[in-house]
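Worksheet: one structure, shown below.
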Amino acid sequence: MSAAKLPKSFVWGYATAAYQIEGSPDKDGREPSIWDTFCKAPGKIADGSSGDVATDSYNRWREDVQLLKSYGVKAYRFSLSWSRIIPKGGRSDPVNGAGIKHYRTLIEELVKEGITPFVTLYHWDLPQALDDRYGGWLNKEEAIQDFTNYAKLCFESFGDLVQNWITFNEPWVISVMGYGNGIFAPGHVSNTEPWIVSHHIILAHAHAVKLYRDEFKEKQGGQIGITLDSHWLIPYDDTDASKEATLRAMEFKLGRFANPIYKGEYPPRIKKILGDRLPEFTPEEIELVKGSSDFFGLNTYTTHLVQDGGSDELAGFVKTGHTRADGTQLGTQSDMGWLQTYGPGFRWLLNYLWKAYDKPVYVTENGFPVKGENDLPVEQAVDDTDRQAYYRDYTEALLQAVTEDGADVRGYFGWSLLDNFEWAEGYKVRFGVTHVDYETQKRTPKKSAEFLSRWFKEHIEE
């Protein structure tokens, strides 16, 4: 192990999302989001479940805060349920005081315990009423105004205690999984809608950031940014075709959001392939969008090998996987087909982002679902050897990126604090460092939680 340490200011903790943990879908005035609706559609969720109960964190949040405290974290990243705060979502719709009070109390408790809140405004749960009213993210003018209004209410209600804001979590997933292949809510299948939705989300993000900077930043002193998801990508072999495919895949996954937000324009390969199906920014919009994130929020889990080909335009006509040309695997297989352990890729990705986009990086999600863990009794599930090995590799890569390569990485959040509702997989896949018995809601720390607590204690300057 390296003797080098992360700076004293480095923050670490765990991340969650409202729909994955809260439950209580209609308690205290909350109304449905598109995920409540989507879960009711037959065949959409692998085990036929929903987030109706999840980890019951709307009621058990104090227990969650105490768990965070016991793990010694410095920060906690969580998301707000828009339809808990403005049940019907719109700028003319009534505000739900009970929803604001709930989050205010949670934030106050975190601050009291010395845990810094990192608050995500949108983690995929659009109020259903807005989807019904005007098609949600497909409607540029309406969606931007309603999101900005919601953001403003959150800045007003919580901004005196919250210094770290994230507008959107993983717009790639929202647009591609929600509007491209239909695997996630609202379940649309289209080859044009994802580009429209992406475009509108980038603009909604930029409008919310401008509002924060104009009206709140000076008195509240916080920072605001966005979280993008990306794997590290490596050419499958040494051919020019694989190298070009890798660059193209990176633009289609990451560049489609990062380039406009940090550089002010869409990447060249996307423009070339999509032509006039790619919406254009006006000069005024470019000015608004460019530089609209104070940091780079990164969700990353794995590395993929890339080769040219395939019919998937949303991915950039590439094929990806974990099997090398010689038949060996990149790393340990997880419970999700797309995820294997590969620590070196994490180090390379951190270096790439820091250099390419010139902003401090916060790793806002990183984690591993152990293969078959859901089938194990709790006594075995907590002895999560593969997850511990994953975190050992990834924390070491983080340390090397910061202390050896000089990458400006300022925070790290493990996914997730708890086993929870894993979207289309339902409750079959477990990402938590804390085991949850869904029958009783009993929380039991896994060995990986112990490992991370110890590692960060040893590797952050006193």
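Placement of Cβ uses the backbone N, Cα and C atoms for every residue, glycine included.
Modelled residues match the original; the substitutions are not represented.
Taken from Swiss-Prot, the feature active site, proton donor applies to Glu170. Within the same chain, residues at least 6 positions away in sequence whose Cβ sits under 8 Å from that of Glu170 (active site, proton donor) are Trp124, Thr227, Leu228, Asp229, Asn299.
Under the heading active site, nucleophile, Swiss-Prot lists Glu365. In the three-state DSSP scheme, Glu365 (active site, nucleophile) is classed as strand.
Marked as substrate binding site by Swiss-Prot: Gln20, His123, Asn169, Tyr301, Trp415, Glu422, Trp423. Long-range Cβ contacts of Trp415 (substrate binding site) within its own chain (separation 6+, distance under 8 Å): Tyr14, Ala15, Asn299, Tyr301, Glu365, Asn366, Gly367, Phe431.
Annotation of the published mutagenesis Val173 to Cys in Swiss-Prot: 2-fold decrease in affinity for cellobiose; the original residue is retained in the structure shown. Long-range neighbours of Val173 (mutagenesis position) (same chain, six or more residues apart, CB within less than 8 Å of its CB): Trp124, Phe184, Asp229.
Here Swiss-Prot describes Met177 to Leu as a published mutagenesis experiment; the accompanying note says: Small decrease in affinity for cellobiose. Of all the Cβ atoms in the protein chains shown, 20 others lie within 10 Å of the Cβ of Met177 (mutagenesis position).
Other C-beta atoms found within 10 angstroms of the C-beta of Asp229 (mutagenesis position) number 19, with every protein chain shown included. For the mutagenesis result Asp229 to Asn, the note given in Swiss-Prot is 17-fold decrease in affinity for cellobiose and displays more acidic optimum pH than wild-type. No effect on optimum pH; when associated with A-253.
Mutagenesis annotation in Swiss-Prot: His231 to Asp, described as 3-fold decrease in affinity for cellobiose; the structure shown retains the original residue. Counting every protein chain shown, 22 other Cβ atoms lie within 10 Å of the Cβ of His231 (mutagenesis position).
Quoted from Swiss-Prot, the note on the mutagenesis of Lys253 to Ala is: 7-fold decrease in affinity for cellobiose. No effect on optimum pH; when associated with N-229. According to DSSP, Lys253 (mutagenesis position) is assigned to a helical segment. Counting every protein chain shown, the number of other Cβ atoms lying within 10 Å of the Cβ of Lys253 (mutagenesis position) is 23.
Within 10 Å of the Cβ of Trp423 (substrate binding site) there are 23 other Cβ atoms, across all protein chains. Comparing CA positions across the mutagenesis positions Met177, His231, Lys253, the one lying closest to Trp423 (substrate binding site) turns out to be Met177. The maximal spread of the substrate binding site, taken as the longest Cα to Cα distance among Gln20, His123, Asn169, Tyr301, Trp415, Glu422, Trp423, is 18 Å. Of all the recorded positions in the list Gln20, His123, Asn169, Lys253, Glu422, the shortest Cα-Cα distance to His231 (mutagenesis position) is found for Lys253. Residue density at Asn169 (substrate binding site): 24 other Cβ atoms are found within 10 A of its Cβ, drawing on all protein chains shown. Between the alpha carbons (Cα) of Glu422 (substrate binding site) and Met177 (mutagenesis position) lies a span of roughly 14 Å. Asp229 (mutagenesis position) falls within a strand when secondary structure is assigned with DSSP. A Cα-Cα distance of 13 Å separates Asn169 (substrate binding site) from Met177 (mutagenesis position).
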